[in-house]
Amino acid sequence: MSLFHVLGFGVKIGHLFWMLCCWFVSWFVDNGIEDKSGLLVGSVGDLEKTKMTTLKKKNKMWFWNKISSSGLKIPSFSYQFLGSVKFNKAWWRKLVVVWVVFWVLVSIWTFWYFSSQAMEKRKETLASMCDERARMLQDQFNVSMNHVQAMSILISTFHHGKIPSAIDQRTFSEYTDRTSFERPLTSGVAYAMRVLHSEREEFERQQGWTIRKMYSLEQNPVHKDDYDLEALEPSPVQEEYAPVIFAQDTVSHVVSLDMLSGKEDRENVLRARSSGKGVLTAPFPLIKTNRLGVILTFAVYKRDLPSNATPKERIEATNGYLGGVFDIESLVENLLQQLASKQTILVNVYDITNHSQPISMYGTNVSADGLERVSPLIFGDPLRKHEMRCRFKQKPPWPVLSMVTSFGILVIALLVAHIIHATVSRIHKVEEDCDKMKQLKKKAEAADVAKSQFLATVSHEIRTPMNGVLGMLHMLMDTELDVTQQDYVRTAQASGKALVSLINEVLDQAKIESGKLELEEVRFDLRGILDDVLSLFSSKSQQKGVELAVYISDRVPDMLIGDPGRFRQILTNLMGNSIKFTEKGHIFVTVHLVDELFESIDGETASSPESTLSGLPVADRQRSWENFKAFSSNGHRSFEPSPPDINLIVSVEDTGVGIPVEAQSRIFTPFMQVGPSISRTHGGTGIGLSISKCLVGLMKGEIGFSSTPKVGSTFTFTAVFSNGMQPAERKNDNNQPIFSEFRGMKAVVVDHRPARAKVSWYHFQRLGIRVEVVPRVEQALHYLKIGTTTVNMILIEQEIWNREADDFIKKLQKDPLFLSPKLILLANSVESSISEALCTGIDPPIVIVKPLRASMLAATLQRGLGIGIREPPQHKGPPALILRNLLLGRKILIVDDNNVNLRVAAGALKKYGADVVCAESGIKAISLLKPPHEFDACFMDIQMPEMDGFEATRRIRDMEEEMNKRIKNGEALIVENGNKTSWHLPVLAMTADVIQATHEECLKCGMDGYVSKPFEAEQLYREVSRFFNSPSDTES
């Protein structure tokens, strides 16, 4: 119990006490309690004495009525008045005694109350712990009992149901030993066969041993030290026997023993076969181990018997008896060892079938706390009763809380008046603040509704034309395009999707402010995302002549699990800033594991210009992560990530203008820019880096930067993902479609800058091309001259080509051996040109304009080498055949006020065989969907003029409900309604609005699903498959 509860309780008691005091004092005043000053007025006349007495009484009554009526505060004049009153000393002492006695009683009651609460909590704790142990023991026993019963079916099937039997002692022993983990509570399993007296001689001859009596003549169990199977007597003559023929190794000593020769076992066996259920014995010392245990027995029948079979029928159908031996002491001890609190309480298990004489099955009589909890145990045998009794080992602790609380109440009583005054004042102030907050809350809710509606409207209006562009590009991908055209379309699609994601930043800002921004957990291709981001900035980098490059370490898995959209958003923001402020040099994006920080290219500080991508100096990269909390002060890792996690570190390095020192402290502040001229010169809102920092934090990472004015900036962030590679999936460095014609080819890269050469090596090896890097042209020619391997192409950087092209081409013209490889020029700008006169006598080089991307490289090499084989576009999602089977012949109505969206949606559905009808408004949709009609589904836009999709859907549902009532009342014929007894057309919302509130409104107005624009095959399949199961549904 917290201090606040104690104070609150004290305030309530103090208030009650103050009211009692007021009542006592009022009673004293009413009874004419006078001070000694009344004795001094003897000379005054009776009339004057009467007037003075009456006046005093009126003053006293006014004072105490004011106090008792308010009961909340004591004004300063009340203290003065109280001090002026001369009470009789005897009555004052009585009042003090009443005060003391009252609070002593309150303290005693408080002590008793808290002590009883502690005792109740102790009882509840004991009950919970005891019930938990009883439940675990009961559950584990039931599991073992079910497996024993299953073995009885196994015996019936493979021993008695097979001729010859498929089970012998060796097979049974091996099987039970290997499956013992399924019966953790049993110490052994044995099977006894039913043998009639007439069959005994033949049975003993077949088995090779004599049926022996289980116990001695005194019916006492044999001690483990005296146990000798040969010394046991043969079983006496009786009508039938139950000798054990199969036994687990742990109880193999019971083979040949007659289970009917023991009193307890005989009753157990007879009851099991007559009832058809599992039967338990009373606890008894087990043979040989002499430990306390029970035997669970199931009868094995010749055939399956109905549940209502009579005992006589069951006896006649009995083949034998399967028993499981449970060592009670061991199984309870093993159970308690699994619990961390096993030393806290004492556990006793009893067989209480005979309530007057319970049998202790487990436990000791160690003295403990007198508190006891009894939990029933149900072991499947209704005739035997068991229970678990639990007690605490330690005595209850001293009630410190009760003593401290009761003492505190006495102290609090002296401050009751002040506490009441402060409390009432606080309550009054809180009530006023609460009223103000209610008013502000109403205003905020109204503003939030308006804001949500505004975001929904603006989001829809902006997304509608953009989705039309993306939809048309998707339809264009289904036409006959060559590889280059496909690359152009993919680039346009990537740019469009990136634009939509940038629009989403406006919506994300609202989520960030409310703290509701969440990340997805999906499988994605990291290298593919980097290629898409490069496509966004390739045009601008080529126009500026800035080299844009990406390098991803081969130690980074091909597939990761995380939020690809947010990761792309971070990269887009950082690279967008770099391309905005960089006029020359390079922008270099690297992705490594954190483990590689101090290795080779990612561990260097890039202090030497020759080690950079473009040869220009850059900001110290290591300074961008030196303040990360994940690393210690000396730069080494201070943590070890868990094995399934992939901890990436991504750096975006540029040679731009840099960030002024005075502006670096506010770089991540929302809506803050370096200076007022930045927004005029370069544009932007100033929220990109702020959103990026928030997203990095959600990815369990950190972000930092290092910047030097007039040199450049390097932004570095970390992010934690999960490994998306399947266990059986082989590593494939090329995540683009595999072009088999490049496999086995070899290329020589001529570049004297190691960082830039490694980027070229990275991209070409993704296509399966083996790459050799040399710094000069002479070394490339020497490599060709050696001729150890065939070189298919020579890649030359434009910087080297401009400097050494004359000598290089002359040497190629002199030696025909040098003409076989294809020349490829790697340029940074689209304006790069090659003199035709210079290349006389040789094939002009293929020009590849950076940034390098796998799809662009593949398309250019296919065209330049003449080996291109156009592959059909790869569609993700479910196979087209599945969607075609679902939509073939379906009549579908599409409702949208935008003609472009109508064309896109109609084209997407017609591609899968649907019969599409278009409507431009909700009013027309209502007229087309008035029952009876022949439509199978409707795709409804939400925001439309005249009547939106919500209202149109409500009216459609009203028409269907009215028609269903008419059919039910017989006012409309089923034949006239297409043999339909109930009308409910699947209506799917079709909109670009992705706000959650809009989704909820769709379902509320009667829509059945939600499809975002433009259609994605996977989402379309997921929605329509809920309503269309097979083409036969159309016919029906």
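Just so you know, glycine gets a Cβ as well, placed from its N, Cα and C.
Feature annotations, reproduced from Swiss-Prot:
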DOMAIN    163-389  domain 'CHASE'
MUTAGEN   Pro243 to Ser  In ore12-1; delayed leaf senescence and abolished cytokinin-dependent phosphorylation activity toward ARR2
MUTAGEN   Thr281 to Ile  Loss of cytokinin-mediated activation
MUTAGEN   Asp448 to Asn  Delayed leaf senescence
MUTAGEN   Val449 to Ala  Constitutively activated independently of cytokinin
DOMAIN    457-723  domain 'Histidine kinase'
MUTAGEN   Ser713 to Phe  In ahk3-4; reduced sensitivity to cytokinin (mostly in roots), and impaired cytokinin repression of several Pi starvation-responsive genes and increased sucrose sensitivity
DOMAIN    746-865  domain 'Response regulatory 1'
DOMAIN    891-1028  domain 'Response regulatory 2'
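Locations of recorded Swiss-Prot features on the structure.
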{"residue": "Pro243", "record": "mutagenesis position", "Cβ within 10 Å": "27"}
{"residue": "Thr281", "record": "mutagenesis position", "Cβ within 10 Å": "23"}
{"residue": "Asp448", "record": "mutagenesis position", "Cβ within 10 Å": "12"}
{"residue": "Val449", "record": "mutagenesis position", "Cβ within 10 Å": "11"}
{"residue": "Ser713", "record": "mutagenesis position", "Cβ within 10 Å": "27"}
Checklist entry - In terms of DSSP three-state secondary structure, what is the assignment for Val449 (mutagenesis position)? => result helix
Next on the checklist: Can you give me the Cα-Cα distance between Val449 (mutagenesis position) and Thr281 (mutagenesis position) in Å, rounded to a whole number?
Outcome noted: 71
Next on the checklist: With helix taken as DSSP H, G or I, strand as E or B and everything else coil, how many residues of the domain 'Response regulatory 2' (891-1028) land in each class?
Outcome noted: 60 helix, 24 strand, 54 coil
Checklist entry - Tell me, what is the mean pLDDT of the domain 'CHASE' (163-389)? => result 82
Checklist outcome for this item: Whole-Å Cα distance, Ser713 (mutagenesis position) to Asp448 (mutagenesis position), is 39
Item to check | Integer Cα-Cα distance in angstrom, Pro243 (mutagenesis position) to Thr281 (mutagenesis position) | outcome: 18
